[in-house]
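Undergrad: Here's the feature list from Swiss-Prot:
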- Ala34 to Ser: In strain: Qbeta_3_FR (VARIANT)
- Thr76 to Ala: In strain: QB_1 and Qbeta_1_FR (VARIANT)
- Thr182 to Ala: In strain: QB_3, Qbeta_3_FR (VARIANT)
- Asn191 to Ser: In strain: QB_3, Qbeta_3_FR (VARIANT)
- Leu207 to Arg: In strain: Qbeta_2_FR (VARIANT)
- Thr211 to Ala: In strain: Qbeta_3_FR (VARIANT)
- Val225 to Phe: In strain: QB_2, TW18 and Anc (VARIANT)
- Val292 to Met: In strain: Qbeta_1_FR and Qbeta_3_FR (VARIANT)
Amino acid sequence: MAKLETVTLGNIGKDGKQTLVLNPRGVNPTNGVASLSQAGAVPALEKRVTVSVSQPSRNRKNYKVQVKIQNPTACTANGSCDPSVTRQAYADVTFSFTQYSTDEERAFVRTELAALLASPLLIDAIDQLNPAYWTLLIAGGGSGSKPDPVIPDPPIDPPPGTGKYTCPFAIWSLEEVYEPPTKNRPWPIYNAVELQPREFDVALKDLLGNTKWRDWDSRLSYTTVRGCRGNGYIDLDATYLATDQAMRDQKYDIREGKKPGAFGNIERFIYLKSINAYCSLSDIAAYHADGVIVGFWRDPSSGGAIPFDFTKFDKTKCPIQAVIVVPRA
(Lines of atoms letter the chains of each structure in order from A and count residues from 1; the text may use other names and numbers.)
(Lines give C-alpha, C1' and ligand atoms only; values in the text may rest on other atoms or scores of the structure.)
Protein backbone atom coordinates (compact mmCIF):
# COMPACT_ATOMS: atom_id res chain seq x y z
CA MET A 1 0.00 0.00 0.00
CA ALA A 2 1.20 3.49 -0.85
CA LYS A 3 2.25 5.76 1.98
CA LEU A 4 -0.71 7.70 3.32
CA GLU A 5 -0.07 11.36 2.54
CA THR A 6 -2.00 14.61 2.31
CA VAL A 7 -4.30 14.74 -0.73
CA THR A 8 -5.31 18.02 -2.35
CA LEU A 9 -8.39 18.01 -4.55
CA GLY A 10 -8.44 21.03 -6.86
CA ASN A 11 -10.90 22.42 -9.38
CA ILE A 12 -13.89 20.89 -7.59
CA GLY A 13 -17.38 22.19 -6.95
CA LYS A 14 -20.02 23.32 -9.40
CA ASP A 15 -17.85 26.09 -10.82
CA GLY A 16 -14.56 24.23 -10.36
CA LYS A 17 -13.18 26.96 -8.11
CA GLN A 18 -12.92 25.09 -4.80
CA THR A 19 -10.03 23.19 -3.27
CA LEU A 20 -10.25 20.53 -0.59
CA VAL A 21 -7.23 19.44 1.45
CA LEU A 22 -7.47 16.00 3.08
CA ASN A 23 -5.07 15.02 5.84
CA PRO A 24 -4.37 11.33 6.58
CA ARG A 25 -6.06 9.95 9.68
CA GLY A 26 -4.42 6.56 9.46
CA VAL A 27 -5.25 2.99 8.56
CA ASN A 28 -7.54 0.79 10.64
CA PRO A 29 -5.45 -2.34 11.37
CA THR A 30 -8.58 -4.48 11.72
CA ASN A 31 -10.18 -3.88 8.34
CA GLY A 32 -7.45 -2.06 6.41
CA VAL A 33 -9.57 1.01 5.75
CA ALA A 34 -7.47 4.10 5.03
CA SER A 35 -9.09 7.34 6.16
CA LEU A 36 -8.46 11.01 5.38
CA SER A 37 -10.27 14.06 6.73
CA GLN A 38 -10.74 17.69 5.78
CA ALA A 39 -7.95 19.90 7.05
CA GLY A 40 -8.81 22.72 9.44
CA ALA A 41 -12.45 21.72 9.91
CA VAL A 42 -14.43 21.17 13.10
CA PRO A 43 -14.25 17.39 13.72
CA ALA A 44 -18.03 16.96 13.84
CA LEU A 45 -18.46 18.76 10.51
CA GLU A 46 -15.42 17.69 8.52
CA LYS A 47 -15.54 15.86 5.22
CA ARG A 48 -13.95 12.42 5.20
CA VAL A 49 -12.78 10.05 2.50
CA THR A 50 -12.13 6.37 3.11
CA VAL A 51 -10.49 3.85 0.79
CA SER A 52 -10.63 0.10 1.35
CA VAL A 53 -9.82 -3.14 -0.45
CA SER A 54 -12.07 -6.01 0.51
CA GLN A 55 -10.73 -9.47 1.27
CA PRO A 56 -10.98 -11.73 -1.79
CA SER A 57 -13.59 -14.44 -1.86
CA ARG A 58 -12.34 -17.99 -1.40
CA ASN A 59 -13.33 -19.24 -4.83
CA ARG A 60 -13.45 -16.27 -7.16
CA LYS A 61 -10.42 -14.39 -5.84
CA ASN A 62 -12.20 -11.09 -6.48
CA TYR A 63 -10.95 -7.90 -4.87
CA LYS A 64 -13.23 -4.90 -4.39
CA VAL A 65 -11.92 -1.39 -4.01
CA GLN A 66 -14.35 1.04 -2.37
CA VAL A 67 -13.97 4.81 -2.21
CA LYS A 68 -16.45 6.53 0.09
CA ILE A 69 -17.08 10.25 0.60
CA GLN A 70 -18.69 11.26 3.88
CA ASN A 71 -20.31 14.68 4.04
CA PRO A 72 -21.48 15.38 7.60
CA THR A 73 -24.25 17.94 7.73
CA ALA A 74 -25.54 19.61 10.89
CA CYS A 75 -29.28 20.12 10.56
CA THR A 76 -32.57 19.36 12.22
CA ALA A 77 -35.62 17.81 10.63
CA ASN A 78 -37.10 21.22 9.83
CA GLY A 79 -33.93 22.37 8.10
CA SER A 80 -32.59 24.76 10.73
CA CYS A 81 -28.94 24.57 11.76
CA ASP A 82 -28.05 22.80 14.97
CA PRO A 83 -24.39 21.83 15.58
CA SER A 84 -25.47 19.12 18.02
CA VAL A 85 -27.28 17.15 15.31
CA THR A 86 -25.09 15.44 12.74
CA ARG A 87 -26.25 13.53 9.69
CA GLN A 88 -23.87 11.84 7.27
CA ALA A 89 -24.67 11.52 3.60
CA TYR A 90 -22.57 8.88 1.85
CA ALA A 91 -21.43 8.64 -1.73
CA ASP A 92 -19.41 5.60 -2.64
CA VAL A 93 -17.93 3.93 -5.70
CA THR A 94 -17.01 0.25 -5.79
CA PHE A 95 -15.09 -1.53 -8.55
CA SER A 96 -13.56 -4.99 -8.59
CA PHE A 97 -10.83 -6.99 -10.27
CA THR A 98 -9.25 -10.41 -9.83
CA GLN A 99 -5.78 -11.30 -8.67
CA TYR A 100 -5.04 -12.34 -12.26
CA SER A 101 -5.69 -8.85 -13.68
CA THR A 102 -2.61 -7.38 -15.34
CA ASP A 103 -1.13 -3.99 -14.45
CA GLU A 104 -2.47 -2.66 -17.73
CA GLU A 105 -5.98 -3.90 -16.99
CA ARG A 106 -5.96 -2.38 -13.51
CA ALA A 107 -4.66 0.93 -14.85
CA PHE A 108 -7.44 0.88 -17.42
CA VAL A 109 -10.01 0.47 -14.63
CA ARG A 110 -8.63 3.50 -12.81
CA THR A 111 -8.54 5.77 -15.85
CA GLU A 112 -11.88 4.54 -17.13
CA LEU A 113 -13.49 5.28 -13.77
CA ALA A 114 -12.05 8.81 -13.69
CA ALA A 115 -13.34 9.50 -17.21
CA LEU A 116 -16.78 8.13 -16.37
CA LEU A 117 -17.13 10.29 -13.25
CA ALA A 118 -16.30 13.38 -15.33
CA SER A 119 -18.80 12.54 -18.07
CA PRO A 120 -21.93 14.65 -18.70
CA LEU A 121 -23.98 11.47 -18.25
CA LEU A 122 -23.13 11.17 -14.56
CA ILE A 123 -23.07 14.91 -13.97
CA ASP A 124 -26.63 15.22 -15.27
CA ALA A 125 -27.78 12.14 -13.38
CA ILE A 126 -26.50 13.60 -10.10
CA ASP A 127 -27.44 17.24 -10.63
CA GLN A 128 -30.85 16.57 -12.18
CA LEU A 129 -31.62 13.28 -10.34
CA ASN A 130 -32.44 12.02 -13.81
CA PRO A 131 -34.11 8.57 -13.96
CA ALA A 132 -34.07 8.46 -17.76
CA TYR A 133 -30.69 6.82 -18.20
CA TRP A 134 -31.82 3.25 -17.71
CA THR A 135 -33.95 3.73 -20.82
CA LEU A 136 -31.04 5.17 -22.76
CA LEU A 137 -28.80 2.31 -21.70
CA ILE A 138 -31.37 -0.25 -22.79
CA ALA A 139 -31.96 1.57 -26.06
CA GLY A 140 -28.23 1.73 -26.73
CA GLY A 141 -27.77 -2.00 -27.09
CA GLY A 142 -29.54 -5.28 -27.60
CA SER A 143 -32.46 -6.05 -29.86
CA GLY A 144 -36.17 -5.56 -29.75
CA SER A 145 -38.30 -2.45 -29.54
CA LYS A 146 -36.82 0.67 -28.05
CA PRO A 147 -38.75 2.13 -25.09
CA ASP A 148 -39.78 5.77 -25.10
CA PRO A 149 -37.45 8.11 -23.21
CA VAL A 150 -38.56 8.80 -19.66
CA ILE A 151 -39.03 12.41 -18.66
CA PRO A 152 -37.28 13.28 -15.36
CA ASP A 153 -39.10 13.95 -12.11
CA PRO A 154 -40.49 17.46 -11.62
CA PRO A 155 -39.32 19.89 -8.95
CA ILE A 156 -40.60 19.39 -5.41
CA ASP A 157 -42.98 22.35 -5.68
CA PRO A 158 -46.40 21.91 -7.32
CA PRO A 159 -46.19 22.15 -11.12
CA PRO A 160 -47.34 25.33 -12.87
CA GLY A 161 -51.06 25.21 -13.47
CA THR A 162 -52.51 24.49 -16.90
CA GLY A 163 -55.99 25.49 -15.78
CA LYS A 164 -58.23 25.71 -12.73
CA TYR A 165 -59.77 23.10 -10.47
CA THR A 166 -62.41 23.77 -7.82
CA CYS A 167 -62.56 21.74 -4.61
CA PRO A 168 -65.46 19.25 -5.00
CA PHE A 169 -66.54 19.73 -1.37
CA ALA A 170 -67.74 22.68 0.66
CA ILE A 171 -64.86 24.53 2.30
CA TRP A 172 -64.92 26.16 5.71
CA SER A 173 -63.20 28.65 7.97
CA LEU A 174 -62.72 27.57 11.60
CA GLU A 175 -61.37 30.53 13.56
CA GLU A 176 -63.90 31.51 16.24
CA VAL A 177 -64.16 29.19 19.26
CA TYR A 178 -67.67 27.79 19.84
CA GLU A 179 -66.82 25.79 22.97
CA PRO A 180 -63.50 25.83 24.89
CA PRO A 181 -61.59 22.62 25.71
CA THR A 182 -62.87 20.45 28.56
CA LYS A 183 -61.30 17.77 30.74
CA ASN A 184 -62.72 14.98 28.58
CA ARG A 185 -62.19 16.88 25.33
CA PRO A 186 -58.80 18.62 25.37
CA TRP A 187 -59.42 20.56 22.16
CA PRO A 188 -61.83 23.41 21.36
CA ILE A 189 -64.84 23.29 19.07
CA TYR A 190 -64.93 26.05 16.46
CA ASN A 191 -67.75 27.74 14.60
CA ALA A 192 -67.65 26.41 11.04
CA VAL A 193 -68.28 29.23 8.57
CA GLU A 194 -68.84 28.13 4.97
CA LEU A 195 -66.69 29.92 2.39
CA GLN A 196 -67.19 30.62 -1.28
CA PRO A 197 -65.64 27.97 -3.57
CA ARG A 198 -61.94 28.48 -4.20
CA GLU A 199 -59.96 27.28 -7.17
CA PHE A 200 -56.64 25.52 -7.17
CA ASP A 201 -54.21 27.06 -9.63
CA VAL A 202 -53.91 23.70 -11.36
CA ALA A 203 -56.15 21.57 -13.51
CA LEU A 204 -57.31 18.10 -12.54
CA LYS A 205 -54.74 16.51 -14.86
CA ASP A 206 -52.01 18.46 -13.04
CA LEU A 207 -53.10 17.04 -9.70
CA LEU A 208 -53.25 13.48 -10.97
CA GLY A 209 -50.08 13.98 -12.93
CA ASN A 210 -48.87 13.12 -16.37
CA THR A 211 -47.87 9.48 -16.02
CA LYS A 212 -44.75 9.98 -18.12
CA TRP A 213 -43.18 11.93 -15.28
CA ARG A 214 -45.33 11.56 -12.20
CA ASP A 215 -45.55 7.79 -12.37
CA TRP A 216 -42.26 7.06 -14.09
CA ASP A 217 -41.56 3.84 -12.20
CA SER A 218 -45.17 2.59 -12.20
CA ARG A 219 -45.32 2.47 -8.41
CA LEU A 220 -47.35 5.62 -7.86
CA SER A 221 -50.98 4.47 -7.88
CA TYR A 222 -54.09 4.36 -5.75
CA THR A 223 -53.42 0.85 -4.49
CA THR A 224 -49.73 1.05 -3.65
CA VAL A 225 -49.93 4.47 -1.96
CA ARG A 226 -46.34 5.05 -2.98
CA GLY A 227 -44.81 8.50 -3.44
CA CYS A 228 -42.51 9.34 -6.34
CA ARG A 229 -39.51 11.23 -4.92
CA GLY A 230 -40.80 14.63 -3.84
CA ASN A 231 -44.21 14.61 -5.48
CA GLY A 232 -47.12 12.26 -5.24
CA TYR A 233 -50.69 11.58 -4.28
CA ILE A 234 -52.35 9.06 -2.01
CA ASP A 235 -55.79 7.72 -1.18
CA LEU A 236 -56.81 9.64 1.95
CA ASP A 237 -57.62 7.62 5.06
CA ALA A 238 -60.40 9.91 6.27
CA THR A 239 -61.53 7.34 8.84
CA TYR A 240 -58.22 7.54 10.71
CA LEU A 241 -58.01 11.32 10.50
CA ALA A 242 -61.43 11.61 12.14
CA THR A 243 -60.35 9.68 15.25
CA ASP A 244 -59.50 11.12 18.67
CA GLN A 245 -55.94 9.87 18.22
CA ALA A 246 -55.50 12.00 15.11
CA MET A 247 -56.92 14.98 16.99
CA ARG A 248 -54.41 14.47 19.79
CA ASP A 249 -51.25 13.88 17.77
CA GLN A 250 -52.05 16.74 15.32
CA LYS A 251 -49.85 15.31 12.59
CA TYR A 252 -52.25 17.21 10.41
CA ASP A 253 -54.26 20.34 11.18
CA ILE A 254 -57.56 18.76 12.18
CA ARG A 255 -60.19 20.79 13.99
CA GLU A 256 -63.63 20.06 15.38
CA GLY A 257 -66.31 22.49 14.27
CA LYS A 258 -70.05 23.09 14.51
CA LYS A 259 -71.86 23.74 11.28
CA PRO A 260 -74.28 26.71 11.16
CA GLY A 261 -77.82 26.59 12.53
CA ALA A 262 -79.44 25.26 15.66
CA PHE A 263 -79.27 21.72 14.31
CA GLY A 264 -75.86 22.04 12.72
CA ASN A 265 -73.70 18.94 13.17
CA ILE A 266 -70.41 18.90 15.03
CA GLU A 267 -67.84 17.43 12.65
CA ARG A 268 -64.10 17.22 12.14
CA PHE A 269 -62.34 19.12 9.39
CA ILE A 270 -58.96 18.78 7.65
CA TYR A 271 -56.88 21.79 6.55
CA LEU A 272 -56.05 22.16 2.85
CA LYS A 273 -52.85 24.11 2.38
CA SER A 274 -53.34 25.20 -1.23
CA ILE A 275 -56.57 27.12 -0.59
CA ASN A 276 -56.09 27.96 3.09
CA ALA A 277 -59.40 26.43 4.16
CA TYR A 278 -60.86 23.36 5.87
CA CYS A 279 -62.81 20.46 4.39
CA SER A 280 -65.19 18.14 6.27
CA LEU A 281 -63.81 14.65 6.84
CA SER A 282 -67.35 13.29 6.82
CA ASP A 283 -67.82 14.68 3.29
CA ILE A 284 -64.63 12.94 2.21
CA ALA A 285 -65.69 9.66 3.83
CA ALA A 286 -69.10 9.81 2.14
CA TYR A 287 -67.50 10.05 -1.31
CA HIS A 288 -64.85 7.46 -0.60
CA ALA A 289 -66.68 4.67 -2.44
CA ASP A 290 -66.36 6.68 -5.65
CA GLY A 291 -62.70 7.40 -5.06
CA VAL A 292 -61.11 10.25 -3.17
CA ILE A 293 -57.50 11.17 -3.76
CA VAL A 294 -55.57 13.75 -1.78
CA GLY A 295 -52.72 15.53 -3.52
CA PHE A 296 -49.41 15.79 -1.68
CA TRP A 297 -46.28 17.77 -2.37
CA ARG A 298 -43.21 17.59 -0.22
CA ASP A 299 -42.32 20.74 1.68
CA PRO A 300 -38.84 21.82 0.44
CA SER A 301 -37.68 22.36 4.03
CA SER A 302 -38.70 18.89 5.22
CA GLY A 303 -35.64 17.20 3.73
CA GLY A 304 -37.45 13.90 3.16
CA ALA A 305 -39.34 12.11 0.42
CA ILE A 306 -42.89 10.89 0.80
CA PRO A 307 -42.95 7.95 3.25
CA PHE A 308 -44.17 4.46 2.42
CA ASP A 309 -46.42 4.20 5.48
CA PHE A 310 -49.45 6.49 5.79
CA THR A 311 -48.94 6.68 9.57
CA LYS A 312 -45.58 8.38 8.90
CA PHE A 313 -47.21 11.23 7.00
CA ASP A 314 -47.46 14.64 8.65
CA LYS A 315 -48.20 18.24 7.73
CA THR A 316 -44.48 19.05 7.49
CA LYS A 317 -43.27 16.16 5.31
CA CYS A 318 -46.42 15.80 3.23
CA PRO A 319 -48.78 18.77 3.49
CA ILE A 320 -52.24 18.12 2.08
CA GLN A 321 -52.63 20.47 -0.86
CA ALA A 322 -55.88 19.46 -2.48
CA VAL A 323 -58.81 17.06 -2.34
CA ILE A 324 -60.02 15.66 -5.63
CA VAL A 325 -62.58 13.01 -6.54
CA VAL A 326 -61.62 10.51 -9.23
CA PRO A 327 -63.26 7.24 -10.29
CA ARG A 328 -61.73 4.09 -8.88
CA ALA A 329 -60.22 1.69 -11.40
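Cβ atoms here come from the backbone N, Cα and C positions, even for glycine.
In this structure the noted substitutions are not present, so the sites keep their original residues.
Just so it is clear, the model here is predicted, and its values are computed rather than measured.
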Undergrad: Quick check for the class: what is the C-alpha distance, in angstrom and rounded, between Asn191 (variant position) and Ala34 (variant position)?
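TA: Here the two Cα atoms are 65 Å apart.
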Undergrad: Thr182 (variant position) has how many other Cβ neighbours within 10 Å of its own Cβ?
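TA: Looking across every protein chain shown, the total is 10.
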Undergrad: Across all the protein chains here, work out how many other Cβ atoms are within 10 Å of the Cβ of Ala34 (variant position).
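TA: For Ala34 (variant position), the count of other Cβ atoms within 10 Å is 17.
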Undergrad: What's the CA to CA span in angstrom from Thr182 (variant position) over to Ala34 (variant position)?
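TA: Answer for this pair: 62 Å between alpha carbons.
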Undergrad: Enter the number of other CB atoms within 10 angstroms of the CB of Asn191 (variant position).
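TA: Asn191 (variant position): 17 neighbouring Cβ atoms within 10 Å.
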Undergrad: Three states by DSSP: which one describes Thr182 (variant position)?
TA: coil
Undergrad: For Asn191 (variant position), what is the secondary structure state per DSSP, taken as helix, strand or coil?
TA: strand
Undergrad: Check Ala34 (variant position) against DSSP and tell me helix, strand or coil, would you?
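TA: Assignment for Ala34 (variant position) reads strand.
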